[in-house]
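Notes follow the structure.
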Amino acid sequence: MKFTIVFLLLACVFAMGVATPGKPRPYSPRPTSHPRPIRVRREALAIEDHLTQAAIRPPPILPA
């Protein structure tokens, strides 16, 4: 008798688990793959600007 009740409870739990649709994945407002490339690109542009400014500026003339 106990085995039958336990088996029926397990069958009900399994049936409910199969019948419910899968939960949607939790929505993350900031996906992990998005902010990093923009930051890296921005840093690369800033470094490039700094290098071009350094290349345009003539080197200082040091006294011999």
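Every residue, even glycine, has its Cβ placed from backbone N, Cα and C.
Substituted residues are absent from this model; it holds the original ones throughout.
Under mutagenesis, Swiss-Prot gives Gly22 to Ala, Lys or Thr with this note: No significant impact on translation inhibition efficiency.
Among the mutagenesis experiments that Swiss-Prot reports, Pro24 to Lys is described with the note: No significant impact on translation inhibition efficiency.
Among the sequence features in Swiss-Prot, the mutagenesis site Pro26 to Asp or Asn is noted as follows: No significant impact on translation inhibition efficiency.
Experimental mutagenesis at this site is recorded by Swiss-Prot as Ser28 to Thr, annotated: Enhanced translation inhibition efficiency.
Under mutagenesis, Swiss-Prot gives Thr32 to Pro or Arg with this note: Significantly enhanced translation inhibition efficiency.
For the mutagenesis experiment Ser33 to Gly or Pro, the note given by Swiss-Prot reads: Enhanced translation inhibition efficiency.
As a published mutagenesis entry, His34 to Phe appears in Swiss-Prot alongside the note: Enhanced translation inhibition efficiency.
Among the mutagenesis experiments that Swiss-Prot reports, Pro35 to Met is described with the note: Significantly enhanced translation inhibition efficiency.
In Swiss-Prot, a published mutagenesis experiment is listed as Arg36 to Ala, annotated Significant loss of translation inhibition activity, possibly due to disruption of interaction with bacterial 23S rRNA.
Remark: Arg39 (mutagenesis position) has no non-local neighbours by Cβ distance under 8 Å and separation of at least 6 in sequence. DSSP classifies Arg39 (mutagenesis position) as helix under the three-state reduction. Recorded in Swiss-Prot as a mutagenesis result, Arg39 to Lys carries the remark: No loss of translation inhibition activity.
While the structure shown retains the original residue, Swiss-Prot records the mutagenesis experiment Arg39 to Ala with this note: Complete loss of ability to inhibit translation, possibly due to disruption of interactions with prfA/RF1.
Here Swiss-Prot notes a natural variant, Thr52 to Ala, with the remark: In strain: 2CPA1, 2CPA12, 2CPA51, 2CPA105, 2CPA118, 2CPA122, 8B, 8D, 8E, 8F, 8G, 9A, 9B, 9C, 9D, 9E, 9F, 9G, 9H, 10B, 10F, 10G, 10H and Oregon-R; required for antibacterial activity against Providencia burhodogranariea. For Thr52 (variant position), other Cβ atoms within 10 Å of its Cβ number 10.
Here the residue is the original one, while Swiss-Prot reports the natural variant Ala64 to Val with the comment In strain: 2CPA51.
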